[in-house]
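Here is the structure we will look at, set down as structure tokens.
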Amino acid sequence: MKATTYAPFAKPLYVMVKPVGAVCNLACEYCYYLEKANLYKENPKHVMSDELLEKFIDEYINSQTMPQVLFTWHGGETLMRPLSFYKKAMELQKKYARGRTIDNCIQTNGTLLTDEWCEFFRENNWLVGVSIDGPQEFHDEYRKNKMGKPSFVKVMQGINLLKKHGVEWNAMAVVNDFNAEYPLDFYNFFKEIDCHYIQFAPIVERIVSHQDGRHLASLAEGKEGALADFSVSPEQWGNFLCTIFDEWVKEDVGKFFIQIFDSTLANWMGEQPGVCTMAKHCGHAGVMEFNGDVYSCDHFVFPEYKLGNIYSQTLVEMMHSERQHNFGTMKYQSLPTQCKECDFLFACNGECPKNRFSRTADGEPGLNYLCKGYYQYFQHVAPYMDFMKKELMNQQAPANIMKALKDGSLKIEY
């Protein structure tokens, strides 16, 4: 009889792969990763070798304690590697699978998608994440190529190819100072293009100059860096979430899946939220650069958060090191008193540590910059979440909330 698990109490080990490092055909103004190329100026080509690809795939699969293994390919722009690279990766995955089930997901800006790419993704059941920031006016505000030309038209051509070939895809949408002002235009766009799985990523960056040419601040650096102009404000973020939620809860529950709403309901239920930012602890998802360097997190690719290199340490040694364990547990331990006493701690968990550079009303450091927006959102959705939680506990569908709101059996009063 075949065992269904390799270590029943273990968690999967995740390391996201950067096969081209930070190399990209776009130059999005708010990109947090583009400047990471400055960390590797001594490398003439930021391209993962076939030798490293094989070493990583063998070790990554072998380090898993579960029967399912997920590979996540990230950039830079992942499609700047030729299709042959990913075909080779799949051959190696089969070679080293050792009976495990292998899944792949890939994040792309969508501009380089072709029929050939889409056929490959469909035939091999890859999940494709596409970066798109809403309608053309919003998307093209910051997502331009290196010549300063807008990218929306090419992205939509790519999305239409994914649809044509029946590829499973979802959207990663950055919420910034501009598109946050138009939440319903933003949300309705995704419904119009029939995108049923959407992740909102609020952009918050601070500017601190480095000698190597980088200009984005890490959490470990001074807290006084000036906020980047494109950053979404706490008030914008709260209003954005509440406005879209009000539309979604009346019309779209069970039809359109918005990650933050799903994660909020999971936390309301006492389940795992499925996204690191809203979990009590993080640190379970590392990232490996094109040369084998491993970092604590995709948003912490700074020298001070480098765990080592796969040529000198194993993935297990790095991802289960005391240093990485401390990185993950500090998400909770470093919360200020205001957070630990907050009614919505269970739902928020302080969000991502990278955004915790504000001070509380008492002057304590470590408050999330977006706290005010999140608090507004959680306070707003609480009665709806209570209803959906009750439905789930009675083995009923959360989507029943739409009927309850329409027939008046659920009345929300603030």
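Every residue number used here counts from 1 along the chain in the order it is shown.
Every residue, even glycine, has its Cβ placed from backbone N, Cα and C.
Substitutions noted, but not modelled.
Summarising the annotation, Swiss-Prot assigns domain 'Radical SAM core' to 5-250 and lists sequence analysis as the type of evidence.
Under the DSSP three-state reduction, CYS24 (mutagenesis position) is assigned to coil, being neither helix nor strand. Here Swiss-Prot notes a mutagenesis experiment, CYS24 to Ala, with the remark: Still contains 4Fe-4S but lacks activity; when associated with A-28 and A-31.
According to Swiss-Prot, the feature [4Fe-4S] cluster 1 binding site maps to CYS24, CYS28, CYS31, an assignment based on sequence analysis.
Around the Cβ of CYS28 (mutagenesis position), the number of neighbouring Cβ atoms within 10 Å comes to 22. The annotation that Swiss-Prot gives for the mutagenesis experiment CYS28 to Ala reads: Still contains 4Fe-4S but lacks activity; when associated with A-24 and A-31.
Mapped onto three states, the DSSP output places ARG143 (S-adenosyl-L-methionine binding site) in coil. Around the Cβ of ARG143 (S-adenosyl-L-methionine binding site), the number of neighbouring Cβ atoms within 10 Å comes to 23. What Swiss-Prot lists as S-adenosyl-L-methionine binding site is TYR30, GLY76, SER131, ARG143.
In this view, CYS31 (mutagenesis position) is surrounded by 22 other Cβ atoms within 10 Å of its Cβ, with every protein chain counted. Classification of CYS31 (mutagenesis position) by DSSP places it in coil, neither helical nor stranded. Quoted from Swiss-Prot, the note on mutagenesis experiment CYS31 to Ala is: Still contains 4Fe-4S but lacks activity; when associated with A-24 and A-28.
Secondary structure at CYS276 (mutagenesis position), as computed by DSSP, is helix. Swiss-Prot lists CYS276 to Ala among its mutagenesis entries, and the accompanying note reads: Still contains 4Fe-4S but lacks activity; when associated with A-282.
Quoted from Swiss-Prot, the note attached to the mutagenesis of CYS282 to Ala states: Still contains 4Fe-4S but lacks activity; when associated with A-276. DSSP assigns CYS282 (mutagenesis position) to coil, not to a helix or a strand. In sequence order, CYS276, CYS297, PHE327, GLY328, LYS331, CYS352, PRO353 make up the list of same-chain residues 6 or more apart from CYS282 (mutagenesis position) whose Cβ falls under 8 Å from its Cβ.
Recorded in Swiss-Prot as a mutagenesis result, CYS339 to Ala carries the remark: Still contains 4Fe-4S but lacks activity; when associated with A-342 and A-348. Neighbour count (other Cβ atoms within 10 Å of the Cβ, all protein chains): 22 for CYS339 (mutagenesis position). Secondary structure from DSSP puts CYS339 (mutagenesis position) in a helix.
As annotated by Swiss-Prot, [4Fe-4S] cluster 3 binding site applies to CYS339, CYS342, CYS348, CYS371.
If you take the C-beta of CYS342 (mutagenesis position) and look for same-chain residues 6 or more apart in sequence within under 8 angstroms, you find CYS348, TYR375. Under its mutagenesis annotations, Swiss-Prot gives CYS342 to Ala the following note: Still contains 4Fe-4S but lacks activity; when associated with A-339 and A-348.
For the recorded site, CYS348 (mutagenesis position), the DSSP three-state label reads helix. Swiss-Prot documents CYS348 to Ala as a published mutagenesis change and attaches the note Still contains 4Fe-4S but lacks activity; when associated with A-339 and A-342.
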Rounded Cα separation (Å) that holds between CYS28 (mutagenesis position) and GLY76 (S-adenosyl-L-methionine binding site): 11
Close binding-site residues near CYS31 (mutagenesis position), where close means Cα within 10 Å, chosen from SER131, ARG143, CYS371: ARG143
Rounded Cα-Cα span from CYS339 (mutagenesis position) to SER131 (S-adenosyl-L-methionine binding site), Å: 32
C-beta crowding around TYR30 (S-adenosyl-L-methionine binding site), within 10 angstroms: 21
